[in-house]
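As structure tokens, the structure follows; a few thoughts come after it.
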Amino acid sequence: MPLCLKINKKHGEQTRRILIENNLLNKDYKITSEGNYLYLPIKDVDEDILKSILNIEFELVDKELEEKKIIKKPSFREIISKKYRKEIDEGLISLSYDVVGDLVILQISDEVDEKIRKEIGELAYKLIPCKGVFRRKSEVKGEFRVRELEHLAGENRTLTIHKENGYRLWVDIAKVYFSPRLGGERARIMKKVSLNDVVVDMFAGVGPFSIACKNAKKIYAIDINPHAIELLKKNIKLNKLEHKIIPILSDVREVDVKGNRVIMNLPKFAHKFIDKALDIVEEGGVIHYYTIGKDFDKAIKLFEKKCDCEVLEKRIVKSYAPREYILALDFKINKK
């Protein structure tokens, strides 16, 4: 039985639109009604996220609903996996891609002929709901953590609005670092933040972690990229958080702030900033540390050398390279 949102009928259309906007409506089942109530099938989502986007009374229930009869068309991945099997097997074309707002970013090697790159871009444009398609021309690089992109199909623009976890974000995929694959990680942090927390987001970018911490008392959002801070300010206004989030354009090493919850989302270089994080965090506070590695041991030893701490939680966020992962560790700092 699908998970359903039980609401009063009078809120039906508005609620349906909000669920669609946030990609939470389960389209495999039909919406049904009984008496004064509607039952809207939804995807698995935390109740707190629903409360943050729906200003109405609701109940989460499991209910038998009629399945939609859908004639399934071949997906983008299915088509390219057949048409370009050789290039995929050689590691030149990846079946994975990112969706940021209404833009798609593919992973296709420079070694693939331009004509084929364009063909794949057009396929993505037709089969993935989007307005524009790009491919990565480089890895993330430089002080601002951005990558070169090549336009393949659709609209040739890089600015978009991305929606996740009940909030919206302006993102320019050519000028700032942003990973939609960390949406689940941001939802995890969102649940941990309390009303009295003072959060310091050391590498804030356009503010996805800062805005996820919206229930905190105060959030310092720091970044060295002026384009990121410009969009962060727009995102603060877009999500009506002017009274909570303080944007700071600076190298974090030059900023003098304190907090009881520190976010270090800079996996490749976070180890270089541990001393600064320990300077920022209050004793008894928590550091959310992101790094790249084969296991958790190296990160734990780094912290244990510098302070009295305990690991509250550790998890693999996603694969980074063969036998390497983006790792998340939550450290409670008992004494510095």
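Just so you know, glycine gets a Cβ as well, placed from its N, Cα and C.
The C-beta environment of Val252 (S-adenosyl-L-methionine binding site), restricted to residues of the same chain at least 6 apart in sequence and closer than 8 Å, consists of Met202, Phe203, Ile222, Ile224, Phe273, Lys276. Secondary structure from DSSP puts Val252 (S-adenosyl-L-methionine binding site) in a helix. The S-adenosyl-L-methionine binding site feature in Swiss-Prot is assigned to Arg186, Asp223, Ile224, Asp251, Val252, Asn265; the stated evidence is experimental evidence.
Swiss-Prot documents Arg145 to Ala as a published mutagenesis change and attaches the note 16-fold decrease in methyltransferase activity. Lack of tRNA-binding. Counted within 10 Å of its Cβ, the other Cβ atoms near Arg145 (mutagenesis position) come to 20, all protein chains included. Mapped onto three states, the DSSP output places Arg145 (mutagenesis position) in coil.
The Cβ of Tyr177 (mutagenesis position) has Val140, Phe144, Arg145, Val146, Gly205, Asn225, Ala228 as same-chain neighbours under 8 Å, each 6 or more residues away in sequence. One entry in Swiss-Prot concerns the mutagenesis experiment Tyr177 to Ala. Its note says: 20-fold decrease in methyltransferase activity. Reduced affinity for tRNA.
Under its mutagenesis entries, Swiss-Prot includes Gly205 to Ala with the note: 33-fold decrease in methyltransferase activity and reduced affinity for tRNA; when associated with A-207. Other Cβ atoms within 10 Å of the Cβ of Gly205 (mutagenesis position) number 27 in total over all chains. Classification of Gly205 (mutagenesis position) by DSSP places it in coil, neither helical nor stranded.
According to Swiss-Prot, the mutagenesis experiment Gly207 to Ala carries the annotation: 33-fold decrease in methyltransferase activity and reduced affinity for tRNA; when associated with A-205. Applying an 8 A CB threshold to same-chain residues 6+ apart, the list for Gly207 (mutagenesis position) reads Leu169, Asp201, Ala221, Leu231, Leu232, Asn235, Ile236, Ile245, Pro247.
Mapped onto three states, the DSSP output places Asp223 (mutagenesis position) in strand. In Swiss-Prot, a published mutagenesis experiment is listed as Asp223 to Ala, annotated 100-fold decrease in methyltransferase activity. Lack of tRNA-binding.
In Swiss-Prot, a published mutagenesis experiment is listed as Asn225 to Ala, annotated 20-fold decrease in methyltransferase activity.
Among the mutagenesis results in Swiss-Prot, Pro226 to Ala has the note: 16-fold decrease in methyltransferase activity. The residue drawn here is the original one. Sequence-distant contacts (6 or more apart, same chain, Cβ under 8 Å) of Pro226 (mutagenesis position) comprise Leu249.
Asn265 to Ala or Gln appears in Swiss-Prot as a mutagenesis experiment; the accompanying note says: 100-fold decrease in methyltransferase activity. According to DSSP, Asn265 (mutagenesis position) sits in a coil region rather than a helix or strand.
Its Cβ placed at the centre, Asn265 (mutagenesis position) has 23 other Cβ atoms within 10 Å. According to Swiss-Prot, the mutagenesis experiment Asn265 to His carries the following note: 3-fold decrease in methyltransferase activity.
One entry in Swiss-Prot concerns the mutagenesis experiment Pro267 to Ala. Its note says: 1000-fold decrease in methyltransferase activity. No change in affinity for tRNA.
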Let me know the most crowded of the recorded positions, choosing from Asp223, Asp251 and counting other Cβ atoms within 10 Å.
Asp223
Taking Cα atoms as reference points, rank the mutagenesis positions Asp223, Asn265, Pro267 by distance from Asp251 (S-adenosyl-L-methionine binding site) and give the first.
Asp223
Candidate nearest Arg186 (S-adenosyl-L-methionine binding site) in space, where candidates are the mutagenesis positions Asp223, Asn265, Pro267 and distance is Cα-Cα:
Asn265
With Cβ-Cβ distance below 8 Å and at least 6 positions apart along the chain, what are the contacts of Pro267 (mutagenesis position)? List them in sequence order.
Tyr290, Thr291, Ile292, Tyr320, Ile326, Leu327
